[in-house]
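Participant: Just passing along the structure, written as structure tokens.
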Amino acid sequence: MLSSLNVLQSSFRGKTALSNSTLLQKVSFAGKEYSLEPIDERTPILFQWFEARPERYEKGEVPILNTKEHPYLSNIINAAKIENERIIGVLVDGNFTYEQKKEFLNLENEHQNIKIIYRADVDFSMYDKKLSDIYLENIHKQESYPASERDNYLLGLLREELKNIPEGKDSLIESYAEKREHTWFDFFRNLAILKAGSLFTETGKTGCHNISPCSGCIYLDADMIITDKLGVLYAPDGIAVHVDCNDEIKSLENGAIVVNRSNHPALLAGLDIMKSKVDAHPYYDGLGKGIKRHFNYSSLHNYNAFCDFIEFKHENIIPNTSMYTSSSW
């Protein structure tokens, strides 16, 4: 088995990294060293709420779920109060009414560091690809195989799907914009974190003048509860993600993702995978496989050790609180 994780990485976890950062500047995985890159106290925090059923809200309610079981709006407001020197972005999407958009504006007025960012107002076109190109590339790949190795059933499906692309909808991004399930969340989460600092600067939100378009961001699911300021974070090569552990089996999760710069190459690697497969998944391929590719992870490595290497964990964040309740969908 190849060498996996340098033992020095164990000090990279939230505030622990602060006290040891002068001693431990490097971590290693798969025989390669990576700098623990800082993510400073003014890096914006990003939440996301994509609402599939905006009609479920009463008049005068901000259309972000805020029940006893799922107090997501309260968690966001709590984060804005604690991290009052950071900009707190909320990327939203859904068929909101005029009155609901007014409630978003009222939320911004009441909490000056909260910025509502509408998905439709963000230019993600630099990350797009024609669906027809994705299908054609996969068709040509199948056609290049010897007849005995060709999957004719798959080839027929690909040709049929190519013919059925709706007029004016030949776009990977548009195909996800019309979904109303978890891949809708996951795909645009990846794109938003790719834009990172520029997500805040390009949408013309007031109060974001101190954010560099090239800077990173701290993404948190709305079920993550901040209990105190996060301070400076450190991440290997500038990226770390939440890790779940179930019966000692670990897995990369997208509930928390921190990056120190826009267009992080690990996320770009995941986007390349999304653009190469007709059945790609934004969580498994766009995030998980992209990070693994970037850090040269293979099946020869210890997966739990890789999860330890890339884990974002902080003593001032209570993670994944919705695991104790029923689905908010």
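Backbone N, Cα and C define each Cβ position, glycine as well.
This is the feature table in Swiss-Prot:
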type: BINDING; residues: Gln48, Trp49, Phe50, Tyr72, Tyr219, Leu220, Asp221, Ala222, Ser322, Ser327, Ser328, Trp329; note: UDP-N-acetyl-alpha-D-glucosamine binding site
type: MUTAGEN; residues: Glu58 to Ala; note: Does not affect ability to disrupt TNF signaling in infected cells
type: MUTAGEN; residues: Tyr145 to Ala; note: Strongly decreased protein-arginine N-acetylglucosaminyltransferase activity; when associated with A-151
type: MUTAGEN; residues: Arg159 to Ala; note: In 4RA; abolished auto-GlcNAcylation and reduced activity toward death domain-containing host target proteins; when associated with A-13, A-53 and A-293
type: MUTAGEN; residues: Asp186 to Ala; note: Abolished protein-arginine N-acetylglucosaminyltransferase activity
type: MUTAGEN; residues: Arg189 to Ala; note: Abolished protein-arginine N-acetylglucosaminyltransferase activity
type: BINDING; residues: Asp223, Asn320, Ser322; note: Mn(2+) binding site
type: ACT_SITE; residues: Glu253; note: active site, proton acceptor
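Give me the lay of the land around each of these features.
Facilitator: The secondary structure of Phe50 (UDP-N-acetyl-alpha-D-glucosamine binding site), as reduced to three states from DSSP, is extended strand. The Cβ of Phe50 (UDP-N-acetyl-alpha-D-glucosamine binding site) has 18 other Cβ atoms within 10 Å, all protein chains considered.
Applying an 8 A CB threshold to same-chain residues 6 or more apart, the list for Glu58 (mutagenesis position) is empty.
Counting only same-chain residues at least 6 apart in sequence, none has a Cβ under 8 Å from the Cβ of Tyr145 (mutagenesis position).
Around Arg159 (mutagenesis position), a 10 Å sphere centred on its CB holds 14 further CB atoms from the protein chains shown. Taken residue by residue with DSSP, Arg159 (mutagenesis position) is part of a helix.
A helical conformation is recorded for Asp186 (mutagenesis position) in the three-state DSSP classification.
Sequence-distant contacts (6 or more apart, same chain, Cβ under 8 Å) of Arg189 (mutagenesis position) comprise Gln48, Leu91, Tyr219, Asn254, Ile257, Pro282.
The Cβ of Asp223 (Mn(2+) binding site) has His70, Tyr72, Asn75, Gly255, Asn320, Thr321, Ser322 as same-chain neighbours under 8 Å, each 6 or more residues away in sequence.
Sequence-distant contacts of Glu253 (active site, proton acceptor), defined as residues of its own chain at least six apart whose C-beta falls under 8 angstroms from its C-beta, comprise Val241, His242, Val243, Asp244, Asn320.
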Participant: List every residue in the same chain as Asp221 (UDP-N-acetyl-alpha-D-glucosamine binding site), at least 6 positions away in sequence, whose Cβ is under 8 Å from its Cβ.
Facilitator: Phe47, Gln48, Asn254, Gly255, Ala256, Asn320, Ser322
Participant: Taking the Cβ of Asp186 (mutagenesis position) as the centre, count every other Cβ atom within 10 Å, in any protein chain shown.
Facilitator: 20
Participant: Within a 10 Å radius around the Cβ, which one of these binding-site residues has the most neighbouring Cβ atoms: Asn320, Ser322?
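Facilitator: Going through Asn320, Ser322 one by one, the largest Cβ count within 10 Å is at Ser322.
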Participant: Which of the three DSSP states, helix, strand or coil, fits Glu253 (active site, proton acceptor)?
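Facilitator: In three-state terms, Glu253 (active site, proton acceptor) counts as strand.
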Participant: Can you grab the distance from Asp186 (mutagenesis position) over to Arg159 (mutagenesis position)? Cα atoms, rounded to a whole Å.
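Facilitator: Cα-Cα distance, Asp186 (mutagenesis position) to Arg159 (mutagenesis position): 27 Å.
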Participant: Phe50 (UDP-N-acetyl-alpha-D-glucosamine binding site) to Arg159 (mutagenesis position): how many Å between their Cα atoms?
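Facilitator: Between the Cα atoms of Phe50 (UDP-N-acetyl-alpha-D-glucosamine binding site) and Arg159 (mutagenesis position), the distance comes to 32 Å.
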